[in-house]
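**Q** Before I ask anything, let me first share the structure, which is written out below as structure tokens.
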Amino acid sequence: MKSQTSGYVDPQTEEYDESREKSYQVLIAVSGVLSITSLLILVLFVPSMYNYVDNISRFSRRDFEFCQASANDLETEMMSVREGLLRGRNVTKRAAGYGHYNPSMLAADSPQFQECPACCIPGERGPSGDSGLPALPGAPGPDGAPGRPGTTPNASCIPERVFEPPPCLPCPQGPRGVPGHPGFPGDPGEYGIGGRPGSDGMPGKPGDPGLAGPIGPPGESGPIGDKGRTPEAHVIPGPPGDSGLPGPWGPPGSAGMPGEDGYAGTPGEKGWPGPPGAPGPGGMPGPNGPTGEQGPSGTPGTCVCQDTEVVMNDEKGRVPAPRDNVAPGATGGSYEPQGGNDAAAPSAISQSQNRRIRKW
């Protein structure tokens with residue numbers, strides 16, 4: 001804290017200002033580091049989080065599609081099992097109608113599908129499936145119960161002319177199923193063997209010209225050449241050359257005429273008060289003051305007569321001289337004490353004292 005009248009600085013205030021400035025600097029540095037760190041974390045975290053969420057959504061979508069495909073396959077299998085159960089109920093007797101004409105018989109290599117309970121009409125031949133694995137021979141099953149008599153599409157079948165169809169041949173293999181769900185990406189493989197070094201590339205194009213270098217120093221002056229020939233024709237003077245450099249300063253000139261007086265300056269500020277001066281000479285004596293009031297009357301004194309001596313006590317307790325020492329002709333009662341060293345002693349006594357002296 002600096003005073004306006006002096007350059008005094010409080011050391012405690014200066015130390016407090018320095019400590020506060022250092023604390024502000026530390027706070028600014030910490031806030032800057034935290035801001036930069038948060039920005040770096042944001043830049044690195046947001047892309048990785050987006051990639052992670054994208055992978056999870058893609059895998060979830062694939063799993064959902066796989067579940068949907070599995071559900072469709074199960075539904076297809078259930079339908080095929082149901083058709084197999086329905087197809088197993090229509091069992092015909094073996095070798096029925098052998099040697100008789102049966103209009104529903106087809107070639108041996110063409111499978112037929114029979115459905116209940118009317119006469120079966122073979123459908124179109126399906127596409128050939130892939131070759132399956134050879135199966136083990138199964139055990140012969142028991143004979144089935146005889147089926148119900150069939151009917152013609154337009155009228156009832158005559159019992160005498162109803163011929164049992166031959167047993168159903170095994171159906172061909174069905175078409176290939178829907179491709180499965182793609183699997184998850186495998187682990188990264190090992191590093192392969194390093195390839196052969198490549199051949200040298202084509203030479204590159206020449207580079208662009210570089211920047212102009214700095215101006216070099218001036219060269220040395222060459223030798224003076226030979227004098228040229230004097231022209232035969234009239235010499236035409238050339239244009240004047242450039243002005244030369246200014247010459248050096250000349251000697252100082254003589255003193256000039258004194259100039260006119262300048263304007264009066266503004267009055268200066270009031271100076272500080274000077275030291276006190278010497279004391280002045282004494283003044284003239286003043287006039288006499290007014291007469292004071294009359295004082296109160298004094299107390300009566302005492303008189304002790306002893307061997308022709310008079311002892312009197314005045315107001316100040318002084319003892320007067322004997323009667324013999326009174327100057328002759330002092331009939332008015334005035335006396336002077338012996339040993340008049342006291343300049344302030346009174347020159348007269350009161351009337352009561354004079355009466356006592358006269359009586360004595």
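Placement of Cβ uses the backbone N, Cα and C atoms for every residue, glycine included.
Where a substitution is noted, the model still shows the residue that was there originally.
Swiss-Prot feature annotations, pasted as is:
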- GLY129 to Glu: In dpy2(SC38) (MUTAGEN)
- GLY183 to Arg: In dpy2(E8) (MUTAGEN)
- GLY247 to Arg: In dpy2(E489) (MUTAGEN)
- GLY253 to Arg: In dpy2(Q292) (MUTAGEN)
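Tell me about the surroundings of these features in the structure.
**A** Residue environment of GLY183 (mutagenesis position) contains 8 other Cβ atoms, counted within 10 Å of its Cβ in all protein chains.
Residues near GLY247 (mutagenesis position) in space but far in sequence (CB under 8 A, at least 6 apart, same chain): none are found.
Reduced to three states, the DSSP call for GLY253 (mutagenesis position) is coil. Long-range Cβ contacts of GLY253 (mutagenesis position) within its own chain (separation 6+, distance under 8 Å) are none.
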